[in-house]
Amino acid sequence: MVRAKSWTLKKHFVGYPTPSNFELKTVELPPLKNGEVLLEALFLTVDPYMRIAARKLKEGDMMMGEQVARVIESKNAAFPTGTIVVALLGWTTHSISDGKNLERLLAEWPDTLPLSLTLGTVGMPGLTAYFGLLDICGLKGGETVMVNAAAGAVGSVVGQIAKLKGCKVVGAAGSDEKVACLKKYGFDVAFNYKTIESLEETLKKASPEGYDCYFDNVGGEFSNAVTSQMKKFGRIAICGAISTYNRTGPPPPGPPPEVVIYNELCFQGFIVTRWQGEVRQKALRDLLKWVSEGKIQYHEHITEGFENMPAAFMGMLKGENLGKAIVKA
């Protein structure tokens, strides 16, 4: 019998999550049936969306999330022992699957790249950047792009794709170390929003002519400031609002209506699961190619040990990670 450890939601979050919100449980998994596989987690992801998605869980449910896993026992010919897969299996060390929810690595995945990238730059965050920028914003060469949380898993890819497409990129991050990383990635302007005197003046200095596209990972007052400096017919892709996820009071006011109206701005929220099938596979191949060629750089913030899943999650929500937050099981 295999014993699986799982992190569950003990109590719903109020404000920032704390260790008391989580409980580690151990269960014995049943023997495999025909068509099933037994999976062992290798890497697990913690992402901002989990803070909001957890509202739909019942107390006692396992926390949700993707992981990279290895098949360690198989009664399914499509997934022999040793196969590496990516799947939404939750915060658990071991799982049983019938194979329907499992995604194999891209056939061209090189041995030189870490498997954990399938949870970051060549996974859900990278796809979010890809489709949010190219489809939602409809990015064109020569435009000016603003992205916040720019040193994170999504924002760092947004900026680098925009540079690949011939755009000017301005990025905001929350530490000098992160700003240095953005400059290494080729951002034209990068600033630490925690140490500047005026966000409005910093944005204006970075791009006096304004912004064509804004990729919003943060929401709140920051986004209102950017909205006021968008160009005519500017496009805003609303990916996240991490600045508001842990609020206990009322949400901040939205952008000035007159700015939205008279500049004819387009706001669109989106969830990356919209894109499936071949269009998704093409995006993954593009991302893998760019990473393999060194055109997109990446940084991972890896926490060792499955027992540290809650700590990694809480640290990510407070911006302690540089790049993609990953847990190595």
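Backbone N, Cα and C atoms are what each Cβ position is placed from, and that goes for glycine too.
Don't expect the noted substitutions in this model, because it carries the original residues.
One entry in Swiss-Prot concerns the mutagenesis experiment A149 to V. Its note says: Reduces activity by half. According to DSSP, A149 (mutagenesis position) is assigned to coil rather than to any helix or strand.
Under 8 Å, Cβ to Cβ, and six or more positions away along its own chain, A149 (mutagenesis position) finds G155, A172, A173, G174, N217, V218, G240, I242, G319. According to Swiss-Prot, the mutagenesis experiment A149 to E carries this note: Reduces activity by 90%.
Around A150 (mutagenesis position), the same-chain residues six or more apart in sequence whose CB sits under 8 Å from its CB are S156, V158, G159, G171, A172, A173, K178, L182, F187, A190, listed in sequence order. For A150 to V, Swiss-Prot lists a mutagenesis experiment annotated as follows: No effect.
Recorded in Swiss-Prot as a mutagenesis result, G152 to V carries the remark: Loss of activity. Its Cβ taken as reference, G152 (mutagenesis position) is surrounded by 32 other Cβ atoms within 10 Å in the chains shown.
Sequence-distant contacts of T244 (NADP(+) binding site), defined as residues of its own chain at least six apart whose C-beta falls under 8 angstroms from its C-beta, comprise G219, G220, P251, P252. Annotation comment: Swiss-Prot describes 152-155, K178, Y193, N217, 239-245, 270-272, N321 as NADP(+) binding site.
Within 10 Å of the C-beta of G155 (mutagenesis position) there are 29 other C-beta atoms, taking all protein chains into account. Swiss-Prot gives this note for the published mutagenesis G155 to V: Reduces activity by 99%.
In Swiss-Prot, a published mutagenesis experiment is listed as G159 to V, annotated Reduces activity by 60%. In three-state terms derived from DSSP, G159 (mutagenesis position) belongs to a helical segment.
Neighbours of G166 (mutagenesis position), defined as other CB atoms within 10 A of its CB across all chains, total 11. As a published mutagenesis entry, G166 to V appears in Swiss-Prot alongside the note: Reduces activity by 99%.
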Least Cβ-crowded entry, counting other Cβ within 10 Å, from the binding-site residues listed as A241, I271: I271
Top Cα neighbour of G152 (mutagenesis position) in the set of recorded positions G166, A241, I271: A241
